[in-house]
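Q: So Swiss-Prot has the following annotated:
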- T1 to A: No change in interaction with Kv2.1 channels (MUTAGEN)
- R3 to A: Exhibits <150-fold weaker interaction with Kv2.1 channels (MUTAGEN)
- L5 to A: Exhibits <150-fold weaker interaction with Kv2.1 channels (MUTAGEN)
- G7 to A: No change in interaction with Kv2.1 channels (MUTAGEN)
- G8 to A: No change in interaction with Kv2.1 channels (MUTAGEN)
- D14 to A: Exhibits 6-fold tigher interaction with Kv2.1 channels (MUTAGEN)
- K17 to A: No change in interaction with Kv2.1 (MUTAGEN)
- H18 to A: Exhibits 7.5-fold weaker interaction with Kv2.1 channels (MUTAGEN)
- R22 to A: Exhibits <150-fold weaker interaction with Kv2.1 channels (MUTAGEN)
- D24 to A: Exhibits 20-fold tigher interaction with Kv2.1 channels (MUTAGEN)
- A29 to S: Exhibits 7.5-fold weaker interaction with Kv2.1 channels (MUTAGEN)
- W30 to A: Exhibits <300-fold weaker interaction with Kv2.1 channels (MUTAGEN)
- D31 to A: Exhibits 11.3-fold weaker interaction with Kv2.1 channels (MUTAGEN)
Amino acid sequence: TCRYLFGGCKTTADCCKHLACRSDGKYCAWDGTF
């Protein structure tokens with residue numbers, strides 16, 4: 001299952017669609033896409 005907004009992650013692949021893994025905070029954040 002994918003990680004939702006502010007969920008923990010190691011890479012962007014861990015996050016749900018339209019989310020990207022922040023390298024500084026290790027959490028999923030919106031990547032700016034719709």
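Glycine residues also receive a Cβ, built from the backbone N, Cα and C atoms like all the rest.
If you look for the noted substitutions, you won't find them, since the model keeps the original residues.
What's the neighbourhood like for these features in this structure?
A: Counting only same-chain residues six or more apart in sequence, none has a Cβ lying under 8 angstroms from the Cβ of T1 (mutagenesis position).
Note: R3 (mutagenesis position) has non-local neighbours C9, D14, C15, C16, L19, C28, i.e. same-chain residues 6+ apart with C-beta under 8 A of its own C-beta.
Taking the Cβ of L5 (mutagenesis position) as reference, residues of its chain lying under 8 Å away and at least six apart in sequence are, in sequence order, L19, C28, A29, W30.
Proximity of G7 (mutagenesis position) to non-local residues of its own chain (separation of 6 or more, Cβ distance below 8 Å) is seen for D14, C15, Y27, C28, given in sequence order.
In the three-state DSSP scheme, G8 (mutagenesis position) falls into the strand class.
Annotation note: D14 (mutagenesis position) sits in a helical segment as assigned by DSSP.
For K17 (mutagenesis position), applying a Cβ distance below 8 Å and a minimum sequence separation of six or more within one chain yields C2.
Listed in sequence order, W30, D31, T33, F34 are the same-chain residues at least 6 apart in sequence whose CB falls under 8 Å from the CB of H18 (mutagenesis position).
Residues near R22 (mutagenesis position) in space but far in sequence (CB under 8 A, at least 6 apart, same chain), listed by position: C9, C28, A29.
Secondary structure at D24 (mutagenesis position), taken from DSSP and collapsed to helix, strand or coil, is coil.
In this structure, A29 (mutagenesis position) is part of a beta strand by DSSP.
For D31 (mutagenesis position), the count of additional Cβ atoms within 10 Å of its Cβ stands at 13 [all protein chains shown].
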Q: When you tally the Cβ atoms that lie within 10 Å of each candidate's Cβ, which of the mutagenesis positions (D14, D24) has the highest tally?
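A: That would be D14, with the most Cβ atoms nearby.
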Q: To see if you understand the setup: which same-chain residues, six or more apart in sequence, place their Cβ under 8 Å from that of G8 (mutagenesis position)?
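A: Set apart from G8 (mutagenesis position) by at least 6 residues yet with Cβ under 8 Å, we have D14, K26, Y27, C28.
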